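Engineer: Quick one: the structure is below, questions incoming.
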Amino acid sequence: MAEGGGCRERPDAETQKSELGPLMRTTLQRGAQWYLIDSRWFKQWKKYVGFDSWDMYNVGEHNLFPGPIDNSGLFSDPESQTLKEHLIDELDYVLVPTEAWNKLLNWYGCVEGQQPIVRKVVEHGLFVKHCKVEVYLLELKLCENSDPTNVLSCHFSKADTIATIEKEMRKLFNIPAERETRLWNKYMSNTYEQLSKLDNTVQDAGLYQGQVLVIEPQNEDGTWPRQTLQSKSSTAPSRNFTTSPKSSASPYSSVSASLIANGDSTSTCGMHSSGVSRGGSGFSASYNCQEPPSSHIQPGLCGLGNLGNTCFMNSALQCLSNTAPLTDYFLKDEYEAEINRDNPLGMKGEIAEAYAELIKQMWSGRDAHVAPRMFKTQVGRFAPQFSGYQQQDSQELLAFLLDGLHEDLNRVKKKPYLELKDANGRPDAVVAKEAWENHRLRNDSVIVDTFHGLFKSTLVCPECAKVSVTFDPFCYLTLPLPLKKDRVMEVFLVPADPHCRPTQYRVTVPLMGAVSDLCEALSRLSGIAAENMVVADVYNHRFHKIFQMDEGLNHIMPRDDIFVYEVCSTSVDGSECVTLPVYFRERKSRPSSTSSASALYGQPLLLSVPKHKLTLESLYQAVCDRISRYVKQPLPDEFGSSPLEPGACNGSRNSCEGEDEEEMEHQEEGKEQLSETEGSGEDEPGNDPSETTQKKIKGQPCPKRLFTFSLVNSYGTADINSLAADGKLLKLNSRSTLAMDWDSETRRLYYDEQESEAYEKHVSMLQPQKKKKTTVALRDCIELFTTMETLGEHDPWYCPNCKKHQQATKKFDLWSLPKILVVHLKRFSYNRYWRDKLDTVVEFPIRGLNMSEFVCNLSARPYVYDLIAVSNHYGAMGVGHYTAYAKNKLNGKWYYFDDSNVSLASEDQIVTKAAYVLFYQRRDDEFYKTPSLSSSGSSDGGTRPSSSQQGFGDDEACSMDTN
């Protein structure tokens, strides 16, 4: 069917719902095609057909009709139709299978010029296969060996094969079919890896975002242009690291050539990669060097290349790399004797081997930076959520990695079955010892030795006072931050006075407040009564949503464009008014077609009109008055003697985006609503209803109009009917939506685009935003974590005495703490409507974190910790950048790790609002013997000697707000 078109016979709402319902439950199958639809359009369709049982209000009403499928909100560039970055499933788009898409397309059509967004289902995981739709394709940089400066970008699915890429490159670079070619993966400066296994997929090959691929055509004499380089490099010293002596050769070979900047000499470094043979993966596990042998780098100061949104992984890895007990364990090869390849919960030792390989490279002292390609590939095989190239969470990666390393290195070969016992009034020390011993019977690894501690959890039934005490192991502490209570919003106020421009305001409202709170705050600044305000989300020149006063502000996203309109419920004479949404539309004739297309433009209006004066003439005059600031009226003789006809479109069944006879059924039912006594609605297709009206009202002069009106759906994309100019009252209500239809020439002559978009800034916008110095101490977060709370009604506890679920009180306490204490600051919060990041500065001590007072075990050892690493997150939730601060275990100095860049840091840089995950090392740990304990502090990043162990920290934690 034609693009943009919909079928003439659309099923009723119930049929649409029954046909699409089962299709939306389709299981993902590898290789299947699914389509993206803007969630705003899809939600409108669901309302229209009553798809959700809890939202059956006004099902099938014409004003809810969604019109053609419109995905414009998903594009960062409407021309190229490139997807915006960081789109979120269900929030920004929905995924529908092919059959569902075809039905929707047949019923509604698609906005003219838009191409369907179709994506493949790919499979992830090694043991547990997991299918997901690959929303974001991988961008690869392609070039020919003879001209590396001519780089072309192309997108591929992870399911595409190397052969597919080679075929595409041969076509792009016009390489004759009879000429042999080889494909090379260029990475890390001037290192090349041949991709010789053509049936491998992009995912199998470990290709990443922005990877450069080079195609090499064979010379006419049968030799290869790169052959000379390869033969030369074969004599260079090898620096290959393999994961196992038993590893088989990889299908990839690599060769590198580097120019040494300091001096005239040149050096080549030839490397033959080895792959991990187990599992038949065939992955290359080597990390090619780029530094000359003569250059010495401080071990551990090795950057990690960003493989495409992998800064989250790099940040977590740098923190773990600078955790001395764990790193020494791998550098001394102690892991080799403890790999558990038979653990069903493990990963056959492959995660441990990949991590060991990377750590050895990072601490070799030879590399300024490496690309952790194969480590990421291995992680993606076992944890599909990390297999793509979208931004992830460093703490989530850290949690997976610690758990994966634990299971791969678990010394327990056969886990015994253990029955959990209740405390039953026994002393805490007895129950805690029993819980820890049981934990160690099933879990015994370097991760448990280093990172595991013990919680005490106490539940009390509010009815029978039953006390339940349990002790549970933990690997890291997730500490809540005190929630901010307010939210700053920027909105536009559109006054009722047509001569006043809209004004932008900045208001502070309760974080969990209602729309009425926004109106009250705006009223205090503007002087306009809150009851005369209507709050709307404007999107693509239309109202996406008009809010009720009692709706929560958490329905409003930070990215939404919020306009607040001043309206009147009664007119000056006290009569009742109706408030109507009115859109601007421009009619555009299609080439070689008698039909016309329309496009919304400008800011929509909310117009209050007295009900007893609601005729077409008064409506036209009210709109003209309302837009008089940026629309000039034509002079009486400006159009000569003929009436102004802005396109034969108003009410035409050819009127909207290919919607031929789009709303026939709605036109029929809508006619009863437009006027008390309306003439025949049987307008001939293609005729302007204004002409029809003129024929009806003989003897009346034809008015000169800038635009005509159409009754449309809430999207403004489908016409329902024309408005009668018979002088009778129009039967319109607040759920009716109108469109002003302009022709292109009239818009050009009379519509002032610049003035229509002009607005003023209130003083609240001009003044520097006063940000509260939201600073809390780490102590506050720990106290909040250990505070007693009452369980919510949706998260009750089953009381064994009462035999029912109860909203018990719950309290966490710390019983024992590990050698390495990992503290996760819970900065991200989200619900169905709201996603936010807390930028609170948490002051944490660099040295002397005394946790003893928070440990409820009175006989416990002292717990005093010093900071060794911090994972930072800059930016908002779902976007931004991760870095790390870490203290080198050899020289005791602090360094800043930003992907491949490593720089010296000082202590006063570390405590910022970006701090996300903290790593602390216990002072009595045998590994903790660094120069920092004896060296004096200096500006070069050295640390000062600790002064005491009194209080929460030896020294006052510094804070720096990076606003």
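The backbone N, Cα and C atoms fix where each Cβ goes, and this holds for glycine too.
The active site, nucleophile annotation in Swiss-Prot covers C311 and rests on sequence analysis. As annotated by Swiss-Prot, Zn(2+) binding site applies to C461, C464, C799, C802. As annotated by Swiss-Prot, domain 'DUSP' applies to 11-122, with the evidence given as sequence analysis. Look at Swiss-Prot and you will find 302-923 tagged as domain 'USP', backed by sequence analysis. Under its mutagenesis entries, Swiss-Prot includes M24 to D with the note: Moderate reduction in thiol-dependent deubiquitinase activity. The annotation that Swiss-Prot gives for the mutagenesis experiment F51 to D reads: Moderate reduction in thiol-dependent deubiquitinase activity. Under the heading of mutagenesis, Swiss-Prot lists I88 to P and annotates it as follows: Severe reduction in thiol-dependent deubiquitinase activity. Annotation of the mutagenesis experiment D89 to G in Swiss-Prot: Severe reduction in thiol-dependent deubiquitinase activity. Under its mutagenesis entries, Swiss-Prot includes D92 to R with the note: Severe reduction in thiol-dependent deubiquitinase activity. In Swiss-Prot, a published mutagenesis experiment is listed as C311 to A, annotated Loss of thiol-dependent deubiquitinase activity. Its ubiquitination by TRIM21 is enhanced. Does affect interaction with HAS2. Does not deubiquitinate HAS2. Where Swiss-Prot documents F386 to G as a mutagenesis experiment, the accompanying text is: Lowers affinity for ubiquitin characterized by a 10-fold increase in ubiquitin release and a slight reduction in ubiquitin binding. According to Swiss-Prot, the mutagenesis experiment S445 to D carries this note: Mimics phosphorylation; promoting association with RHEB. Listed in Swiss-Prot is the mutagenesis experiment S445 to A, annotated as follows: Abolished phosphorylation by PKB/AKT1 in response to EGF signaling. Record note (Swiss-Prot), mutagenesis E463 to Q: Reduces the interaction with RB1. The unchanged residue is displayed.
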Engineer: Across the whole of the domain 'USP' (302-923), what does the mean pLDDT come to? Round it, please.
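Structural biologist: Mean model confidence (pLDDT) across the domain 'USP' (302-923) is 82.
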Engineer: In sequence order, which same-chain residues at least six apart have a C-beta under 8 angstroms from C464 (Zn(2+) binding site)?
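Structural biologist: When sequence neighbours closer than 6 are ignored, C464 (Zn(2+) binding site) has C799, N801, C802 within Cβ distance under 8 Å.
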Engineer: Using the alpha carbons only, what distance in Å do you get between D89 (mutagenesis position) and F51 (mutagenesis position) once rounded?
Structural biologist: 19
Engineer: For the recorded positions C311, C461, C802, which Cβ has the most other Cβ atoms within 10 Å, all shown protein chains included?
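Structural biologist: Result of the Cβ crowding comparison: C311.
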Engineer: When the Cα of I88 (mutagenesis position) is compared with the Cα of each of the recorded positions F51, C311, S445, C461, which one is closest?
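Structural biologist: Given the candidates F51, C311, S445, C461, the nearest one is C311.
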Engineer: Within the domain 'DUSP' (11-122), how many residues are helix, strand or coil going by DSSP?
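Structural biologist: Each residue of the domain 'DUSP' (11-122) counted once, the result is 39 helix, 25 strand, 48 coil.
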Engineer: I need the nearest neighbour of S445 (mutagenesis position) among the recorded positions F51, D92, C311, C461, E463, using C-alpha distances.
Structural biologist: C311
Engineer: Quick check: which same-chain residues outside C461, C464, C799, C802 lie with their CB within 8 A of the centre of the Zn(2+) site CB atoms?
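Structural biologist: Apart from C461, C464, C799, C802, the close residues are P462, E463, A465, K466, P800, N801, K804, Q806, A808.
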Engineer: Taking the Cβ of S445 (mutagenesis position) as centre, how many other Cβ atoms lie within 10 Å?
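Structural biologist: Other Cβ atoms within 10 Å of S445 (mutagenesis position): 23.
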Engineer: Cα-Cα separation of F51 (mutagenesis position) and C461 (Zn(2+) binding site), in Å?
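Structural biologist: C461 (Zn(2+) binding site) has its Cα 41 Å from the Cα of F51 (mutagenesis position).
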Engineer: Taking the Cβ of D92 (mutagenesis position) as reference, which residues of that chain separated by at least 6 in sequence fall under 8 Å from it?
Structural biologist: D38, S39, G73, L74, K84
Engineer: Using C-alpha atoms, which one of the recorded positions M24, C461, E463 comes nearest to C311 (mutagenesis position)?
Structural biologist: M24
Engineer: Give me the count of other Cβ atoms within 10 A of the Cβ belonging to C799 (Zn(2+) binding site).
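Structural biologist: C799 (Zn(2+) binding site): 20 neighbouring Cβ atoms within 10 Å.
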Engineer: List the Cα distance (Å, whole number) between M24 (mutagenesis position) and E463 (mutagenesis position).
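Structural biologist: That comes out at 44 Å between the alpha carbons.
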